[in-house]
Amino acid sequence: MKKSSIVATIITILSGSANAASSQLIPNISPDSFTVAASTGMLSGKSHEMLYDAETGRKISQLDWKIKNVAILKGDISWDPYSFLTLNARGWTSLASGSGNMDDYDWMNENQSEWTDHSSHPATNVNHANEYDLNVKGWLLQDENYKAGITAGYQETRFSWTATGGSYSYNNGAYTGNFPKGVRVIGYNQRFSMPYIGLAGQYRINDFELNALFKFSDWVRAHDNDEHYMRDLTFREKTSGSRYYGTVINAGYYVTPNAKVFAEFTYSKYDEGKGGTQTIDKNSGDSVSIGGDAAGISNKNYTVTAGLQYRF
């Protein structure tokens with residue numbers, strides 16, 4: 001073989017390798033790299049709002065806010081630019097206001113371990129609840145039937161309630177009665193935001209597919225706002241550095257090569273975060289702030305949904 005032919009052959013081989021390597025760096029933007037999903041179901045959960053003596057750590061007040069089977073709608077969109085990488089945006093929102101419950105406990109006597117004051121508000125409305133989650137998954141292990149990897153993302157969750165009417169028992173039962181029916185007593189909002197890390201996995205056998213996700217954060221920031229309407233007082237708290245644990249289990253069946261019906265369960269737990277509190281008198285405009293661990297915020301919730309996923 002002539003020298004020129006050998007050189008030409010080598011150049012052709014190297015050129016082909018370079019083109020192959022270059023093509024691997026180009027993200028896949030074809031329709032089949034995109035997946036969308038929608039589902040509907042129910043949200044339930046419970047939040048706690050606490051107030052402490054910042055110097056002694058003694059609990060002074062606790063409000064328990066419940067969420068009872070509120071209807072939600074979920075949406076999810078994923079893009080696989082490479083076989084080893086998935087970009088995802090997902091979220092859910094309440095479809096309408098829903099049912100809740102609130103119990104308010106106070107410990108006004110520091111020498112008494114049991115609460116002294118309690119009010120109950122069965123006619124509590126969940127005004128709204130929603131969440132969004134932006135994340136990326138890197139698939140470290142892959143085969144025809146499974147893949148496993150790591151994930152990182154940012155998540156924000158909000159809840160809002162209004163308690164109306166109800167009954168009360170104050171000073172160890174010395175004063176009892178009822179609040180006027182339908183009258184607003186307390187309104188409460190919570191917001192949690194955080195970056196997170198986690199593990200992700202997927203397994204498929206024939207037309208059945210199982211997905212699992214575990215999320216963890218040590219960097220939760222929480223905010224709340226409490227409106228005591230009958231006292232014209234506003235309480236605001238901020239906390240940071242608390243923990244979050246979450247899991248998502250998704251099981252589905254492919255009714256066509258591109259369409260999957262699925263059911264999904266999610267569980268989220270925001271551990272109590274402690275921080276300072278601010279009290280605002282809405283009549284006078286006066287404000288008092290207390291630092292340290294004067295307040296606490298926590299939540300745990302779960303969703304159960306069913307829906308349809310489609311890959312283009």
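Cβ atoms are placed via backbone N, Cα and C, with glycine included.
Here the original residues stay in place, and none of the substitutions has been built in.
Here is what Swiss-Prot records for this protein:
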ACT_SITE  Asp104  active site
ACT_SITE  Asp106  active site
ACT_SITE  Asp226  active site
ACT_SITE  His228  active site
MUTAGEN   Asp104 to Glu  A high percentage of mice survive Y.pestis infection
- [ ] State which of the following recorded positions has the fewest other Cβ atoms within 10 Å around its Cβ: Asp104, Asp106, Asp226.
- [x] Asp106
Open item on the list: Measuring Cα to Cα, how far is Asp104 (mutagenesis position) from His228 (active site) in Å?
Closed with: 12
Open item on the list: To the nearest Å, how far is the Cα of His228 (active site) from the Cα of Asp106 (active site)?
Closed with: 14
- [ ] Using all protein chains in view, find how many other C-beta atoms are within 10 Å of the C-beta of His228 (active site).
- [x] 17
Task: Separation of alpha carbons, Asp226 (active site) and Asp106 (active site) (Å) - done: 15
